[in-house]
Amino acid sequence: MSDNLVLPTYDDVASASERIKKFANKTPVLTSSTVNKEFVAEVFFKCENFQKMGAFKFRGALNALSQLNEAQRKAGVLTFSSGNHAQAIALSAKILGIPAKIIMPLDAPEAKVAATKGYGGQVIMYDRYKDDREKMAKEISEREGLTIIPPYDHPHVLAGQGTAAKELFEEVGPLDALFVCLGGGGLLSGSALAARHFAPNCEVYGVEPEAGNDGQQSFRKGSIVHIDTPKTIADGAQTQHLGNYTFSIIKEKVDDILTVSDEELIDCLKFYAARMKIVVEPTGCLSFAAARAMKEKLKNKRIGIIISGGNVDIERYAHFLSQ
């Protein structure tokens with residue numbers, strides 16, 4: 001199937017940047033002297049936890065919805081998401097005046113469900129361990145004439161996600177390595193398009209939770225591997241497989257897929273809070289955790305870390321901080 005896909009290019013990322021700039025935040029790039037000393041390197045953190053609705057997903061959602069025709073806008077959109085894409089679609093739809101229905105798992109963080117509803121999205125719940133959300137979405141969209149905007153496997157979505165890395169490179173210049181959180185691959189594939197444009201020799205790494213290493217398996221096998229829903233605190237990376245669009249780009253433009261443990265994620269979450277004074281959700285800690293694990297190989301290099309988001313329940317966050 002992937003052989004017939006027309007894959008996005010960097011030009012699509014650049015176009016997305018123009019399309020979303022009126023509404024999307026140009027998020028800050030932070031540095032930490034503590035991290036630079038620990039790594040003996042220059043490390044730059046692109047903080048998408050400061051994006052509208054708290055995560056990079058706003059970029060892709062807004063880019064995709066902005067390109068719908070009038071009939072599609074009037075009928076409305078449908079998506080399925082564990083949280084951040086749900087909020088992103090709900091907020092983007094609200095901004096553009098488009099009705100939105102969102103299929104969310106019963107165990108999605110309450111903060112993400114509440115925010116999605118708060119932005120005006122109509123939430124439909126499902127059991128992620130029993131139900132097939134993509135099948136549900138197909139049935140509802142066909143019945144109601146809605147346009148499905150999937151969380152990651154969509155050319156306009158992944159092009160939008162790539163705008164975060166584009167901004168990072170434009171602000172700090174060439175990098176030797178870029179670490180990107182990996183769930184379904186929208187952020188990683190979009191970031192890889194940007195990295196190859198700005199710094200062709202930059203090593204691009206995707207990072208998954210150990211329990212959900214479908215991307216790593218796929219990368220090594222050369223074809224998409226499906227797994228059961230992984231049990232991990234990185235709720236934004238509980239995807240069961242990469243997408244056709246995302247994997248097609250990842251296998252060509254990414255250097256490797258790494259994994260980290262939940263314990264490493266908690267260590268990074270606590271570091272972000274204590275030393276950098278920022279709230280980062282567990283999934284957003286994937287990139288830094290992997291860079292820390294291989295810091296010996298990164299000495300005297302310029303490193304980019306994309307923090308994917310900061311949407312975490314306060315009670316859950318407090319629990320992680322106390323561990």
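Yeah, the Cβs are placed from backbone N, Cα and C, and that goes for glycine too.
Every position carries its original residue.
What you see is a predicted model, and the numbers here were worked out from it, not measured in a lab.
Lys57 (active site, proton acceptor) carries a helical DSSP state (H, G or I). Counting every protein chain shown, 33 other Cβ atoms lie within 10 Å of the Cβ of Lys57 (active site, proton acceptor). Summarising the annotation, Swiss-Prot assigns active site, proton acceptor to Lys57 (among others) and lists experimental evidence as the type of evidence.
What Swiss-Prot records for Ser82 (among others) is active site, proton acceptor. Cβ neighbours of Ser82 (mutagenesis position) (same chain, under 8 Å, six or more residues apart in sequence): Met104, Pro105, Ala108, Lys112, Arg128, Asp235, Gly236, Gln238.
Under the heading ATP binding site, Swiss-Prot lists Ser32, Ser33, Lys52, Gln87, Tyr119, Lys277, Asn311. In three-state terms derived from DSSP, Lys277 (ATP binding site) belongs to neither a helical nor a strand segment and is classed as coil. A 10 Å cutoff on Cβ-Cβ distances gives Lys277 (ATP binding site) a total of 8 other Cβ atoms nearby, all chains included.
Sequence-distant contacts (6 or more apart, same chain, Cβ under 8 Å) of Thr79 (Ca(2+) 1 binding site) comprise His85, Ala86, Ile89, Ala100, Lys101, Ile102, Ile103, Ala137, Ile148, Ile149, Pro150, Pro151. Look at Swiss-Prot and you will find Thr79 tagged as Ca(2+) 1 binding site, backed by similarity to another entry.
Among the mutagenesis entries in Swiss-Prot is Ser82 to Ala, noted as: Loss of racemase activity. Reduces D-serine dehydratase activity by 99%. Slightly reduced L-serine dehydratase activity.
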Chain-internal residues near Gln87 (ATP binding site), provided their CB is under 8 angstroms and they sit 6+ positions away: Met53, Gly54, Ala55, Lys57, Phe58, Lys112, Ala115, Thr116, Tyr119, Gly121, Asn311
